[in-house]
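Swiss-Prot has this to say about the protein:
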type: BINDING; residues: GLU8, ASP57; note: Mg(2+) 2 binding site
type: BINDING; residues: LYS16, ARG30, TYR42, TYR126; note: substrate binding site
type: MUTAGEN; residues: HIS21 to Lys; note: 4-fold decrease in catalytic activity with Mg(2+) as cofactor. 3-fold increase in catalytic activity with Zn(2+) as cofactor. Shifts the pH for optimal activity to 8.5
type: MUTAGEN; residues: ASP54 to Asn; note: 3-fold decrease in catalytic activity, and 2-fold decrease in substrate affinity
type: MUTAGEN; residues: ASP57 to Asn; note: Loss of catalytic activity
type: BINDING; residues: ASP84, ASP89; note: Mg(2+) 3 binding site
type: MUTAGEN; residues: HIS86 to Ala; note: Nearly no effect on catalytic activity with Mg(2+) as cofactor. 10-fold increase in catalytic activity with Zn(2+) as cofactor
type: MUTAGEN; residues: ASP89 to Asn; note: Loss of catalytic activity
type: ACT_SITE; residues: ASP89; note: active site, proton acceptor
Amino acid sequence: MQFDVTIEIPKGQRNKYEVDHETGRVRLDRYLYTPMAYPTDYGFIEDTLGDDGDPLDALVLLPQPVFPGVLVAARPVGMFRMVDEHGGDDKVLCVPAGDPRWDHVQDIGDVPAFELDAIKHFFVHYKDLEPGKFVKAADWVDRAEAEAEVQRSVERFKAGTH
């Protein structure tokens, strides 16, 4: 499975950018309240609809951060199942598609445990200081479950429902 991910937030940023789906422009949504930075490039999978009514979120492991609005051809290796104040907010973990430097990463177990722990720590705590926001459940699942969620999100998008 391969798809395009639109990057909204480069790795290392505290600014939370979002693509305005009506205008196509990148908007500064907010600054993170916690003194933390995004641990990967972060965006969404084109032509999907997640459980939260937004396109399905994606995290892309890249050797160097890219800019907001850049499309990255990616493939899933796992998914971070997360529940926040709005409900399900899953994040598909991806690597660049067609890049031989990532051939050894095929499933979640191929990603170093420390990297997974760092990403999990960020998403469990990045909303800690924001009034009314929280994360209550979060864990990693494998590539098969990630691919199934991507497929469900594509079907929701095509049906226009969530």
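In case you wondered, yes, glycine gets a Cβ from its N, Cα and C as well.
Unsubstituted: the structure retains its original residues.
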Far apart in sequence but close in space: which same-chain residues, 6 or more away, have a Cβ under 8 Å from ARG30 (substrate binding site)? LYS16
Roughly how many Å lie between the Cα atoms of TYR42 (substrate binding site) and GLU8 (Mg(2+) 2 binding site), rounded to a whole value? 6
Chain-mates of LYS16, ARG30, TYR42, TYR126 with C-beta within 8 Å of site centroid, substrate: ILE9, GLN13, ARG14, ASN15, ASP29, LEU32, TYR38
TYR42, TYR126: which of these binding-site residues has the sparsest Cβ neighbourhood within 10 Å? TYR126
Could you check which of the binding-site residues (GLU8, ASP84, TYR126) sits closest to HIS21 (mutagenesis position), going Cα to Cα? GLU8
Quick check for the class: what is the C-alpha distance, in angstrom and rounded, between GLU8 (Mg(2+) 2 binding site) and ASP57 (mutagenesis position)? 10
Restricting to the same chain and to sequence separations of six or more, state which residues have a Cβ under 8 Å from that of ASP89 (mutagenesis position). GLY50, ASP51, ASP52, ASP57, MET82, VAL83
Using a Cβ-Cβ cut-off under 8 angstroms and a sequence gap of six or more, which residues of the chain neighbour HIS86 (mutagenesis position)? ASP52
Alpha-carbon distance [ASP84 (Mg(2+) 3 binding site); TYR126 (substrate binding site)] in Å: 11
Could you state the CA-to-CA distance between ASP54 (mutagenesis position) and ASP84 (Mg(2+) 3 binding site) to the nearest Å? 14
Ranking the recorded positions LYS16, HIS21 by other Cβ atoms within 10 Å, which is at the bottom? HIS21
Which Cβ among the recorded positions (GLU8, ASP54, ASP57) has the fewest C-beta neighbours inside 10 Å? ASP54
Longest inter-residue Cα distance for the substrate binders LYS16, ARG30, TYR42, TYR126, rounded to the nearest angstrom, is 15
Neighbour tally for ASP84 (Mg(2+) 3 binding site), based on other Cβ positions within 10 Å of its Cβ: 16
